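Per Swiss-Prot, these features apply:
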type    : residues              : note
BINDING : CYS36, CYS40, CYS43   : [4Fe-4S] cluster 1 binding site
BINDING : GLY91, THR142, ILE194 : S-adenosyl-L-methionine binding site
BINDING : CYS260, CYS263        : [4Fe-4S] cluster 2 binding site
DOMAIN  : 22-264                : domain 'Radical SAM core'
MUTAGEN : CYS36 to Ala          : Loss of activity; when associated with A-40 and A-43
MUTAGEN : CYS40 to Ala          : Loss of activity; when associated with A-36 and A-43
MUTAGEN : CYS43 to Ala          : Loss of activity; when associated with A-36 and A-40
MUTAGEN : CYS260 to Ala         : Loss of activity; when associated with A-263
MUTAGEN : CYS263 to Ala         : Loss of activity; when associated with A-260
Amino acid sequence: MEKMSKFSHLLKAHPCFNEKVHDKYGRVHLPVAPRCNIACKFCKRSVSKECCEHRPGVSLGVLKPEDVEDYLKKILKEMPNIKVVGIAGPGDSLFNKETFETLKIIDEKFPNLIKCISTNGLLLSKYYKDLANLNVRTITVTVNAIKPEILEKIVDWVYYDKKLYRGLEGAKLLIEKQIEGIKKASEEDFIIKINTVLIPEINMDHVVEIAKFFKDYAYVQNIIPLIPQYKMKELRAPTCEEIKKVRKECEKYIPQFRACGQCRADAVGLIKEKELLKEFFKEKNKEKNIKLEVFDLKHFSH
């Protein structure tokens with residue numbers, strides 16, 4: 001409670017942590033992080049000017065850190081209700097050095113904006129102090145299972161310390177690093193949100209265990225429905241009743257966030273809005289489609 005009191009000014013203006021202000025204050029996601037170090041079976045990243053889907057992992061383009069200042073000035077001029085600047089992809093924020101370059105620019109040029117990142121948590125224990133030094137205080141970590149035998153059905157592989165881990169081995173490693181990172185970040189006074197993708201045929205009865213496990217470390221949990229696509233295109237999305245039921249069970253342990261828009265990596269404005277600054281990317285990227293890097297070992301892309 002002391003931590004929440006200390007950072008109450010952040011929570012009062014953060015639409016992704018406080019659903020009471022989701023239609024009052026806006027956020028901007030900076031798509032500076034294209035590379036990812038895990039392969040979720042439901043995730044299909046896309047970076048293209050033709051991409052009009054409204055879901056995580058997609059963006060009109062990849063923004064370079066040197067363009068961030070101009071980009072934010074344009075946004076803040078058009079949308080003065082923007083209070084939060086976040087980095088949420090289209091890959092994993094902590095697996096891209098551009099994330100830290102961008103956060104440094106924001107901290108120097110836009111100190112009044114709340115800085116936020118989303119991550120799979122694999123590298124959180126390695127970088128949480130760097131984030132603290134850049135005055136980041138809100139972190140979202142996606143945790144879809146805390147049992148390896150469940151997570152291996154959701155994640156194909158994990159790339160860590162220049163080595164690829166598949167199946168159960170990769171799932172064990174990811175869970176271990178997520179728990180380590182979340183605990184350390186919580187001790188460092190970060191405000192943490194746990195995102196959990198609800199996959200009825202895989203983790204429906206397990207999500208409450210995630211809530212129980214992280215109840216002393218997370219401020220809020222955001223349970224979001226599976227978008228059937230990629231390797232999970234044959235699976236079904238949860239019904240509204242199923243989502244309500246799981247949230248009610250989890251709410252016994254962690255407060256639930258119910259205003260998530262499952263936003264793009266380049267989302268701008270209020271959560272309910274679908275604003276995209278197409279003209280900016282038109283000017284910065286002349287190619288028809290922008291090549292998406294996966295990571296250094298490109299033959300492991302997905």
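Each residue, glycine too, has its Cβ placed from N, Cα and C.
Just the original residues are modelled here, none of the noted substitutions.
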Note to self: Need one number: mean pLDDT over the domain 'Radical SAM core' (22-264).
What the structure shows: 92
Check: Taking the residues the record says bind S-adenosyl-L-methionine (GLY91, THR142, ILE194), how far apart in Å are the two Cα atoms that sit farthest from each other?
Finding: 17
Item checked: Distance [Cα-Cα, Å, rounded] between THR142 (S-adenosyl-L-methionine binding site) and CYS43 (mutagenesis position) -> 12
Checklist line | From CYS36, CYS40, CYS260, CYS263, the mutagenesis positions whose CA lies within 10 Å of that of GLY91 (S-adenosyl-L-methionine binding site) | finding: CYS36
Check: What does DSSP call ILE194 (S-adenosyl-L-methionine binding site) in the simple three-state scheme?
Finding: strand
Next item on the list: Count the Cβ atoms, other than its own, that fall within 10 Å of the Cβ of CYS40 (mutagenesis position), considering every protein chain shown.
Entry: 23
Item checked: Minimum Cα separation from ILE194 (S-adenosyl-L-methionine binding site), reported as the residue among mutagenesis positions CYS40, CYS43, CYS260, CYS263 that achieves it -> CYS260
Next item on the list: Within 10 Å of the Cβ of CYS43 (mutagenesis position), how many other Cβ atoms can you find? Include all protein chains, please.
Entry: 26
Checklist line | Proximal residue to CYS263 (mutagenesis position) among mutagenesis positions CYS36, CYS40, CYS43 (C-alpha distance) | finding: CYS43
